[in-house]
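If you look up Swiss-Prot, you'll see H112 marked as active site, tele-AMP-histidine intermediate, on the strength of similarity to another entry. The AMP binding site annotation in Swiss-Prot covers D43, I44, N99, G105, Q106, S107, H112, L113, H114, and the record cites similarity to another entry as its basis. The annotation domain 'HIT' is assigned in Swiss-Prot to 18-126. Here Swiss-Prot describes C38 to A as a published mutagenesis experiment; the accompanying note says: No effect on its ability to convert adenosine 5'-O-phosphorothioate into 5'-O-monophosphate. Experimental mutagenesis at this site is recorded by Swiss-Prot as C84 to A, annotated: No effect on its ability to convert adenosine 5'-O-phosphorothioate into 5'-O-monophosphate. S107 to A appears in Swiss-Prot as a published mutagenesis result, with the remark: No effect on its ability to convert adenosine 5'-O-phosphorothioate into 5'-O-monophosphate. Under mutagenesis, Swiss-Prot gives H114 to D with this note: Nearly abolishes its ability to convert adenosine 5'-O-phosphorothioate into 5'-O-monophosphate.
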Amino acid sequence: MADEIAKAQVARPGGDTIFGKIIRKEIPAKIIFEDDQCLAFHDISPQAPTHFLVIPKKHISQISAAEDADESLLGHLMIVGKKCAADLGLKKGYRMVVNEGSDGGQSVYHVHLHVLGGRQMNWPPG
């Protein structure tokens, strides 16, 4: 977890990201779901027994940069996350998280929804 915080402290918006490369299939990912709006794939550094990301194909650097026109797309990410969680057998529950900015732990500046499950989540999360 400390590595992710360190990455977030130096990450900055702008330019291409690893997620853009995954969307364009330039680098491999364990894809769970894909449609014309988004892509869901397993996290390469899982923080729970099940940990996947749902990302929009449209580049939005962070939630604070989202526009009103992105409302439907952002809602779609949550619905896809819910469906993928069900497909992966997360019957007892799961957590959805979006990190915003360096203090929020955002290490990749392309909006992404984390879905974590397969164990009891702790509270508070931070």
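Note that Cβ sites are derived from N, Cα and C of the backbone, with glycine treated the same way.
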When the Cα-Cα distance from S107 (mutagenesis position) is computed for each of the mutagenesis positions C38, C84, H114, which gives the smallest value?
-> H114
Please state how far apart, in Å and to a whole number, the two most distant Cα atoms are among D43, I44, N99, G105, Q106, S107, H112, L113, H114, the recorded AMP-binding residues.
-> 17
Rounded to a whole number, how many Å is the Cα of H112 (active site, tele-AMP-histidine intermediate) away from the Cα of N99 (AMP binding site)?
-> 8
Determine, to the nearest whole angstrom, how far the Cα atom of N99 (AMP binding site) is from the Cα atom of C84 (mutagenesis position).
-> 20
Could you measure between C38 (mutagenesis position) and C84 (mutagenesis position) for me? Cα positions, answer in whole angstrom.
-> 12
Helix, strand and coil residues within the domain 'HIT' (18-126) as assigned by DSSP = 29 helix, 25 strand, 55 coil
Euclidean distance between Cα atoms of C84 (mutagenesis position) and H114 (mutagenesis position), Å = 12
From the Cα of C84 (mutagenesis position) across to the Cα of D43 (AMP binding site), what is the distance in angstrom?
-> 13
